Amino acid sequence: MLRERTVRLQYGSRVEAVYVLGTYLWTDVYSAAPAGAQTFSLKHSEHVWVEVVRDGEAEEVATNGKQRWLLSPSTTLRVTMSQASTEASSDKVTVNYYDEEGSIPIDQAGLFLTAIEISLDVDADRDGVVEKNNPKKASWTWGPEGQGAILLVNCDRETPWLPKEDCRDEKVYSKEDLKDMSQMILRTKGPDRLPAGYEIVLYISMSDSDKVGVFYVENPFFGQRYIHILGRRKLYHVVKYTGGSAELLFFVEGLCFPDEGFSGLVSIHVSLLEYMAQDIPLTPIFTDTVIFRIAPWIMTPNILPPVSVFVCCMKDNYLFLKEVKNLVEKTNCELKVCFQYLNRGDRWIQDEIEFGYIEAPHKGFPVVLDSPRDGNLKDFPVKELLGPDFGYVTREPLFESVTSLDSFGNLEVSPPVTVNGKTYPLGRILIGSSFPLSGGRRMTKVVRDFLKAQQVQAPVELYSDWLTVGHVDEFMSFVPIPGTKKFLLLMASTSACYKLFREKQKDGHGEAIMFKGLGGMSSKRITINKILSNESLVQENLYFQRCLDWNRDILKKELGLTEQDIIDLPALFKMDEDHRARAFFPNMVNMIVLDKDLGIPKPFGPQVEEECCLEMHVRGLLEPLGLECTFIDDISAYHKFLGEVHCGTNVRRKPFTFKWWHMVP
């Protein structure tokens, strides 16, 4: 901010200047002196404070003008004022010049001042209230003691008949829309009018013009008008000076999220401009600046309480839908069914969208991230989710091809973790990628850049390209430990499956049949003995376990986990024609987590004493922790199409109680 400026005096004339409270005026009395002048004296008004500065030493000046000072090239005056003027040019500083012997001034110079107060204010201390002239308002710092205002992307839709998000136009249709915006106040105080030629201007830079918008509310006789004054094509706005003590209220909206090449910081400035002469540009004599950070999009991990469970209604999933409904009824959340007219035959609701939220001190709301997958569910997030206090954002590649890894079964987030002393209070984003140097499939760069730019959930890339579908939710999930703030990582494990089957074979259950009661599948009599004797299947799953262990090591390193934090769930895979893995039986780790209630794919494992040994094993691992296991039959409606329970459902969860601005990325 411009807090000091120079005013040039001229002997024998009167110079008028507008002074802004909180700044300094400097003037060179030596250069303004008439020929022959040797000393000078000063007089000033009651509310003006003047210092004579010589060789870096300052001396306060009394108001009566009796004291004399020698003129020298190093002598300057520093002028400040204590309060706003009541009339234009009513405060003054008079410099009297004297020759070597005279007691009567040979000439004088006058500085006539109009003091005004200008302050552009925001909620820099993040308490939900716009305070006055916070000294930290022009900077932004992270942490619990941090300072700096916060802005929401206005990505919801308050008016149902509009086709797009509120931030996509330059209009405000209701007061509800203003509540999504951050308030900014321009406070002024001074005489009824300013000297001729002065202007107060709000402005933004060209680089910020597509990232922030500002509205002003007028109150004409016939109701309020919401006027768009800054953003997009509008870079500046002249503010009418009203005189006296005034507060002009503005509403600021974010237009886009942090992303590659955009840190999330935007600046808004107010300047006082001075008129010199016709055809001469106005000169800024004072500038005040505020900085906002646009709130990041934040994902919610499994440990947070569920709000809504989403599932698609298909021609072939009636029983699955019924079982999911029964599971949801055990919790405090609601079931939302996406019917066929909207899903158009697309059952993979997990792959189409990811729920998250944005938050500022004054407000927060959920925001859905729409994947570039764009299956037949592509209209669902805009038609059914986007609305009042429910935002929407998407990222689509311009030139890259979209692969299965761009579906959001390949996008998860861990619970809060601490890694080598570094805390991630909102967890870390987890995405699947290709094996290093393999040149395989990878999530498109535009989505990866977006996730990284949010800063608060630093992404970790895992290796998922070894799977046919290639999603991280095929080999991992997080579950809470009820009654604590702790969690466990569940990982698919082929070695755990072979170990369990060998134990059952040793106990005399080698002829136990898998897929019992499933018609054609059970007629093949797939037994424990056949699985253990299938050498090619054994070798394939040794390779798949190496892929799982690669991810296990990454997760332990990047999330600060130990073996005690991980539970292995039995899984088997078979290799497809591209040498990638698909589940041999329903993959139990691909579950839905609703607090302590887990909806787990029913594995149809070997029947030992008329019970599925896989279900018994998993219950024995999880239920002693306080978790409740419900096994859901998804084999015909999802498993045979290479997905499971998690792939066919989606959960919106409550936001973190932790405020993202309190962390240090």
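Every residue, even glycine, has its Cβ placed from backbone N, Cα and C.
None of the listed substitutions appears in this model.
Swiss-Prot gives this note for the published mutagenesis D125 to A: Mildly reduced enzyme activity. In this structure, D125 (mutagenesis position) belongs to neither helix nor strand by DSSP; it is coil.
Every protein chain considered, the tally of other Cβ atoms within 10 Å of the Cβ of D156 (Ca(2+) 3 binding site) stands at 24. Per Swiss-Prot, the feature Ca(2+) 3 binding site maps to D156, E158, D180, D389; the stated evidence is experimental evidence.
Of all Cβ atoms in the shown protein chains, 26 besides its own fall within 10 Å of the Cβ of D166 (mutagenesis position). In Swiss-Prot, a mutagenesis experiment is listed as D166 to A, annotated with the note Reduced enzyme activity.
Among the features that Swiss-Prot reports, Ca(2+) 4 binding site is placed at D166, D169, K171. All protein chains included, D169 (Ca(2+) 4 binding site) registers 13 other Cβ atoms within 10 Å of its own Cβ.
Annotation note: D177 (mutagenesis position) sits in a helical segment as assigned by DSSP. A mutagenesis experiment is reported in Swiss-Prot for this position, D177 to A, and the note states: Reduced enzyme activity.
Swiss-Prot documents Q350 to A as a published mutagenesis change and attaches the note Strongly reduced enzyme activity. Reduced to three states, the DSSP call for Q350 (mutagenesis position) is helix.
Residues or ranges marked as Ca(2+) 5 binding site by Swiss-Prot on the basis of experimental evidence: E354, F408, L411, E412. Long-range neighbours of E354 (Ca(2+) 5 binding site) (same chain, six or more residues apart, CB within less than 8 Å of its CB): M299, V368, L369, S371, F408, L411.
For D370 to A, Swiss-Prot lists a mutagenesis experiment annotated as follows: Reduced enzyme activity. The DSSP secondary structure for D370 (mutagenesis position) is strand. Around D370 (mutagenesis position), taking its Cβ as the centre, 22 other Cβ atoms fall within 10 Å, counting all chains.
The Cβ of R373 (mutagenesis position) lies under 8 Å from the Cβ of D351, E352, V402, D406, S407, F408, each on the same chain and at least six residues away in sequence. According to Swiss-Prot, the mutagenesis experiment R373 to A carries the following note: Strongly reduced enzyme activity.
Looking at Swiss-Prot, you'll find the mutagenesis E412 to A noted as follows: Strongly reduced enzyme activity. Annotation for E412 (mutagenesis position): spatial neighbours P301, I429, L430, I431, V472, D473, M476, F478, criterion Cβ-Cβ under 8 Å with sequence separation of six or more.
Marked as active site, nucleophile by Swiss-Prot on the basis of experimental evidence: C647. In this structure, C647 (active site, nucleophile) belongs to neither helix nor strand by DSSP; it is coil. Counting every protein chain shown, the number of other Cβ atoms lying within 10 Å of the Cβ of C647 (active site, nucleophile) is 27.
E412 (mutagenesis position) carries a strand DSSP state (E or B). The separation of Q350 (mutagenesis position) from D156 (Ca(2+) 3 binding site), Cα to Cα, is 21 Å. E158 (Ca(2+) 3 binding site) is 7 Å away from D166 (mutagenesis position) when you measure Cα to Cα. For the pair D177 (mutagenesis position) and D169 (Ca(2+) 4 binding site), the Cα-Cα distance reads 12 Å. Calculated from their C-alpha atoms, the gap between D169 (Ca(2+) 4 binding site) and Q350 (mutagenesis position) amounts to 30 Å.
Comparing Cα positions, C647 (active site, nucleophile) lies closest to Q350 out of the recorded positions K171, D180, Q350, D389. Comparing Q350 (mutagenesis position) with D180 (Ca(2+) 3 binding site), their Cα atoms are 28 Å apart once rounded. Its Cβ placed at the centre, Q350 (mutagenesis position) has 28 other Cβ atoms within 10 Å.
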